[in-house]
Amino acid sequence: MAELRPSGAPGPTAPPAPGPTAPPAFASLFPPGLHAIYGECRRLYPDQPNPLQVTAIVKYWLGGPDPLDYVSMYRNVGSPSANIPEHWHYISFGLSDLYGDNRVHEFTGTDGPSGFGFELTFRLKRETGESAPPTWPAELMQGLARYVFQSENTFCSGDHVSWHSPLDNSESRIQHMLLTEDPQMQPVQTPFGVVTFLQIVGVCTEELHSAQQWNGQGILELLRTVPIAGGPWLITDMRRGETIFEIDPHLQERVDKGIETDGSNLSGVSAKCAWDDLSRPPEDDEDSRSICIGTQPRRLSGKDTEQIRETLRRGLEINSKPVLPPINPQRQNGLAHDRAPSRKDSLESDSSTAIIPHELIRTRQLESVHLKFNQESGALIPLCLRGRLLHGRHFTYKSITGDMAITFVSTGVEGAFATEEHPYAAHGPWLQILLTEEFVEKMLEDLEDLTSPEEFKLPKEYSWPEKKLKVSILPDVVFDSPLH
């Protein structure tokens, strides 16, 4: 729960911001990390010393539910001559270390990141006649902050967030987010490390899909060229009713060319998925490592979890902590990170140590496998094949309903335990599937209807008997079984 008050209002939950000429004695009573970020805000908004602020009534470090202590809201006049409209500018306080006493973040020194190393910002177009900023963006930022604290995954510029609901709970088409550097806020050196500022940018579903298929930075650049869709400062307009591709159809050609040239930076997603070993009789479950719908999933060993974390760090941090909390209780939202690929794609860890399977969990070669996805996850298979495998990369689905993962690898990926001789291999509940370029092209032809969800009827099955591979697209309810 939060309350709205001027940031300079007295009280234990919202300490007053110091003036530009505050004496050192007063500044010393102010949390140093908070003081440093306020200094950057004062540089940008010298005429707004006490902006409205949404404040967590019970602080996170006192057991409250909201990780952000404060969200300040400023009025930005923009620049009409540069196609930058007047807007509200929201700035968070709490993802970085505000206090330096380990109450929230462990102090690790002044040279590295402060806390998680960043704060969130958001720019919302001001509506005509609007005298005060809406407060819903503060709750949106709290939701993203909860994800960061729960998962310990950080955000980077170019990342995207699949939210699956209008950001303001209206009927808006703006239902997802990209992240980018704030165009005005400069990195701040605090006594507890460096803080950068990442801006949330609201986007339509079609724009999110393009970011997944290509990369977030490319779509952000396109949004900057369309004033109504964001313009130079990427200001979110919740009343925008058209995608950038409807506004300028030529932009789709730039995306298609980018995918063909660059491939996709997205290397993994949290998903509703499962796999079965069809080469093993159903009753023969001794030493079985596959996760079957309707059966109790086996859990990853600690070593397996660490291996998957390390080897897929470039694009997917796999863990057993909650995924992004839903803005709408009826929906479960997922987060997908969009990272730039390294020079050589590999399933090795950062230390260049190849995967060495734990001796107690042997790697098994499988003769035949059955992959199962919900419709949203299945719709990403063409992206996996065209944007990743055809560019010599890998792509991972990490289950959000069990401790298992499915990694597709191309023949050029190093460190994989699936090989051309044994293309299906499992290490515990982690399945790897190696696909040749020829087979990828064949699958893309056969899976073409996955790109037209409006014409899709579930369940849907695809089969390649000569490859002993089957893929099923199933209703969400199949994956929501309490036993799965």
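Note: Cβ is positioned from N, Cα and C throughout, glycine not excepted.
While the structure shown retains the original residue, Swiss-Prot records the mutagenesis experiment E106 to A with this note: No effect on down-regulation of GLI1 activity. Looking at Swiss-Prot, you'll find the mutagenesis T128 to A or D noted as follows: No effect on down-regulation of GLI1 activity. According to Swiss-Prot, the mutagenesis experiment D159 to R carries the annotation: Impairs interaction with GLI1 and GLI2. Abolishes interaction with GLI1 and GLI2; when associated with R-147 and R-380. For D159 to A, Swiss-Prot lists a mutagenesis experiment annotated as follows: Abolishes down-regulation of GLI1 activity. Has only slight effect on GLI1 binding. Quoting Swiss-Prot on the mutagenesis of K257 to R: Abolishes ubiquitination by the SCF(FBXL17) complex. Under its mutagenesis annotations, Swiss-Prot gives L380 to R the following note: Impairs interaction with GLI1 and GLI2. Abolishes interaction with GLI1 and GLI2; when associated with R-147 and R-159.
Ranked by how many other Cβ atoms sit within 10 Å of their Cβ, the mutagenesis positions E106, D159 place E106 at the bottom.
On a Cα basis, E106 (mutagenesis position) lies 25 Å away from D159 (mutagenesis position). In the shown protein chains, 22 other C-beta atoms lie within 10 A of the C-beta of L380 (mutagenesis position).
With respect to Cβ neighbours within 10 Å, the mutagenesis positions T128, K257 differ, and T128 shows the lowest count. Calculated from their C-alpha atoms, the gap between T128 (mutagenesis position) and K257 (mutagenesis position) amounts to 39 Å. Counting in whole angstrom, K257 (mutagenesis position) lies 19 from L380 (mutagenesis position) by their C-alpha atoms. A Cα-Cα distance of 38 Å separates L380 (mutagenesis position) from E106 (mutagenesis position).
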